[in-house]
Each structure stands twice: as structure tokens, then as C-alpha cells.
Amino acid sequence: MSAKQVSKDEEKEALNLFLSTQTIIKEALRKLGYPGDMYELMKEPQRMLTVRIPVKMDNGSVKVFTGYRSQHNDAVGPTKGGVRFHPEVNEEEVKALSIWMTLKCGIANLPYGGGKGGIICDPRTMSFGELERLSRGYVRAISQIVGPTKDIPAPDVYTNSQIMAWMMDEYSRLREFDSPGFITGKPLVLGGSQGRETATAQGVTICIEEAVKKKGIKLQNARIIIQGFGNAGSFLAKFMHDAGAKVIGISDANGGLYNPDGLDIPYLLDKRDSFGMVTNLFTDVITNEELLEKDCDILVPAAISNQITAKNAHNIQASIVVEAANGPTTIDATKILNERGVLLVPDILASAGGVTVSYFEWVQNNQGYYWSEEEVAEKLRSVMVSSFETIYQTAATHKVDMRLAAYMTGIRKSAEASRFRGWV
């Protein structure tokens, strides 16, 4: 398949993601009793900026990169969301993910709307200096629409605390004063928060703990399969192993490892490279598709979207599915899993730990007072447990599935703020 065809396929997939997000938002607002005008406001971002960023490469040439920043709804407060560096970034994906950030912030009851950014690039082929120049160029290009009270970026796919540090420094230079609250996910010495690196995995862990209670399963010795061994997947494997659960399957882009008696998680974590790859060290590797259908109690898709579909949903043997990735389960597959009695914890709830601790970082920056790792963990647990219970009860009260209940919970805050402002 050609690179051009891959690009077209990615654009089509992103459009489907955007349209499916709109479909569920429409139903959520209808269930909550809002008029059609509210959906017209919420179905698209308020603001979508496309920028062109010229970067001098190490060989002396100048390459122009395309970047995006989407701000979905700022009725509640500033928008918030990550910046991803990836060759498959496109406008529809960024728009959809900014809507998801509105939902995540609403679920966690944070004073934010949703934002998202991205640059079409392959950071794996770029030098340290090229990445720095690209990061600073992006901030210069979007500087008029971002800031601590406007829109607060954060790390995402292939971006990290170093890139956040460059971006914070560039923004501070432009404003001529230090502005750590402009961005989150920074190094600790530049105003980062304890617990930020593990926040997403901690949030998923808490959701698993709450889900097993609902299903009457003991976490100790529960059999868990984790698809994806990046930041969230690897930390989750560690947390589950430490909690006494039996991690029987993990995977990366190369394939999966499966052992019904349990994998040696400390060994795999030690051998994992910076891109989350470890299965290339083994010969007995199965496909990601095969791994998803293995017998287990808890399945955690923590890799990419559209992994559980109508084609394989009937073969999923887990009684609990917790979505640590964005959009790993299609709408059709969600219906099948619900009909089969599988408890599905949706992505916008399960992965809300990251933005929650980003909010804590922003609060600490504004106060100039910093919390211990234990304080951050305690506050995160309080938010995640409350969010899980609210969505679980919403699903029971309205007789809807957990995904629709999560959308209802997530969109309500921005919808109410928009109504009070007189926008609808």
C-alpha cells in the first residue's frame, strides 16, 4: 500500500471517529433534554487554527510543517488538551479529540473545555535540535490563542516533558515573563507536578478497581490482558502486577506475548525500549488480534483506535473491558459487548487521570505551592472514584450503557455553562 493510500485511509478513519463522536453527543444531549440548538453549538469546535511552521533542518534546508490547534468549547473556562507529533495527524482527528477533551474535563468536573493540537511530522526521524525548533515554532504560530487563561497544552503522542519545557520557555519569552501555567506535563524543576507521568495509568487502575467491585471479582489473581506497552500500558502492567493481579498478556506494535500462568512483568519493563517495544526480543509472539480474543477477566485496550469491532466483539472473553486508548471499541462492537453483559468502562472515563493531574499541575503553578506525590494520588483517587460512580449510576438511572452515560455526564457541564451564558 502506498504512503498516499495510507494517508487517505487515516483521514477516512479520523472522519469516522469525528462523525461517531457527533452521533453520541447528539444522543447524550437528547437524553438530557437539551434542544437541537445545543447540539448545533457542540457538534463542532468553536475555533480551529491551521498553521504552517518553517523549520531549519540540520542539513541547512528549510522544511515547512503543518500544525493544528482546536478549541472545542470555552463556556466553562480555558480549553485544555495535548499536542501530538505524528505523521498521521490530521484536522478531523484533532477536532474529534478536542471534543473528547471537553467530555473528559466534564467527567472529572474540571473548570475546562476541550482543546487539542498536533503537528504532522515523524519525531522518530528528527534530531533533538530539529524537534526543539519545531516545538518553539509551533508556540510562536499559536501564541495569540493560547495561554494560562485561554488554552493550556500538554503532552500527547510522541511529545514529552522536554518538549513541554521548550514550549513553556518560548511562550515565556514571547510574553516577557515566566509563565509555567501556560502548559502542563513539564519537568518537576520547571513547575511540573508529582504523579503526572503515571497519572493516566493510575486513573485506569482506579477504574479497574471500581469495575471489579461491580462485577464481584477480586483483583488479586484476576487475569488481565493489556494491549499496548507505551506509557499507559507499561505503568498499568506494573500497577496491576504490584496489586497481585495476574498479567497474562501484553502487546506492542510488533505483536503480543501471552502466558496463561502470568508474564514476568518486571523483566518486560526492564527490557522495554523508549518506544514501548519489547516483543521483538521473543520468538513466540502472537498477533494483536489473537491477543484480544484470549481468555481473561479484564481486557485493557491501551494502544490505538478501532481494535474491538463487530468482527471480533463476539469473541472477546473478558467480562470487563477498560478502554485506556482513545476509541479502541467501535459503536457496533460496544452494542455487542453490552448485549453480552460485558462491563465496558469507556475511554473518556478510564483515561481521565492524565487531564486531572494536569489540572492539579495548573493549580499548583497558579498558587506557587506544590503537593507531594501522596497528596496528588489521594486527590486523583477521589476524582476518579467519584466520576466512575456518577457514570455508573447515570447508566442505571437512564437505562443506557456506560459510554452514553459518560457522554451525558461529560457534556452536561459545558452545555449548562453555554445555556447560562445565553449562547443557546
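Cβ coordinates come from backbone N, Cα and C, glycine included.
Don't look for the substitutions in this one, it keeps the originals.
Here Swiss-Prot notes a mutagenesis experiment, Glu27 to Phe, with the remark: Increase of thermostability 8 degrees Celsius higher than that of the wild-type. For Glu27 (mutagenesis position), the same-chain residues lying six or more positions away in sequence with a CB closer than 8 A to its CB are Leu404, Tyr407. In the three-state DSSP reading, Glu27 (mutagenesis position) counts as helix.
Per Swiss-Prot, substrate binding site is recorded for Lys80, Lys104, Ser358. The DSSP secondary structure for Ser358 (substrate binding site) is helix.
Mapped onto three states, the DSSP output places Glu93 (mutagenesis position) in helix. Here the residue is the original one, while Swiss-Prot reports the published mutagenesis Glu93 to Lys with the comment Reduces the affinity for glutamate and ammonium.
Secondary structure at Lys116 (active site, proton donor), as computed by DSSP, is strand. Look at Swiss-Prot and you will find Lys116 tagged as active site, proton donor.
In this structure, Asp122 (mutagenesis position) belongs to neither helix nor strand by DSSP; it is coil. Proximity of Asp122 (mutagenesis position) to non-local residues of its own chain (separation of 6 or more, Cβ distance below 8 Å) is seen for His86, Pro87, given in sequence order. Swiss-Prot documents Asp122 to Asn as a published mutagenesis change and attaches the note Unable to control gltAB expression via an inhibitory interactions with the transcriptional regulator GltC. Reduces the affinity for glutamate and ammonium.
Swiss-Prot gives this note for the published mutagenesis Gln144 to Arg: Increase of thermostability 20 degrees Celsius higher than that of the wild-type. DSSP assigns Gln144 (mutagenesis position) to coil in the three-state reduction, outside any helix or strand. Counting every protein chain shown, the number of other Cβ atoms lying within 10 Å of the Cβ of Gln144 (mutagenesis position) is 10.
What Swiss-Prot says about the mutagenesis result for Tyr158 to His is this: Reduces the affinity for glutamate and ammonium. A sphere of 10 angstroms centred on the C-beta of Tyr158 (mutagenesis position) encloses 21 other C-beta atoms.
Per Swiss-Prot, the feature NAD(+) binding site maps to Thr200, Asn231; the stated evidence is similarity to another entry. For Thr200 (NAD(+) binding site), the count of additional Cβ atoms within 10 Å of its Cβ stands at 25 [all protein chains shown].
Non-local contacts of Ser234 (mutagenesis position) by the CB criterion (under 8 A, 6+ apart in sequence, same chain) comprise Ala201, Leu269, Arg272, Gly276. For the published mutagenesis Ser234 to Arg, Swiss-Prot gives the following note: Reduces the affinity for glutamate and ammonium.
Under its mutagenesis entries, Swiss-Prot includes Ala324 to Arg with the note: No effect. The Cβ of Ala324 (mutagenesis position) lies under 8 Å from the Cβ of Thr200, Ala201, Val204, Ile226, Gly228, Ala232, Gly233, Leu236, Val300, Pro301, Ala302, Asp347, Ala350, Ser351, each of which sits 6+ residues away along the same chain.
Taking the Cβ of Ser358 (substrate binding site) as reference, residues of its chain lying under 8 Å away and at least six apart in sequence are, in sequence order, Lys80, Ile152, Ala154, Thr184, Gly185, Ser193, Arg196, Ala199. Long-range Cβ neighbours of Asn231 (NAD(+) binding site) (same chain, at least 6 residues apart, Cβ-Cβ under 8 Å): Glu197, Thr200, Ala201, Gly276. Reported as a whole number, the C-alpha separation between Lys116 (active site, proton donor) and Lys104 (substrate binding site) equals 12 Å.
Between Lys104 (substrate binding site) and Gln144 (mutagenesis position), the C-alpha separation comes to 25 Å.
For the pair Glu93 (mutagenesis position) and Tyr158 (mutagenesis position), the C-alpha distance works out to 16 angstrom.
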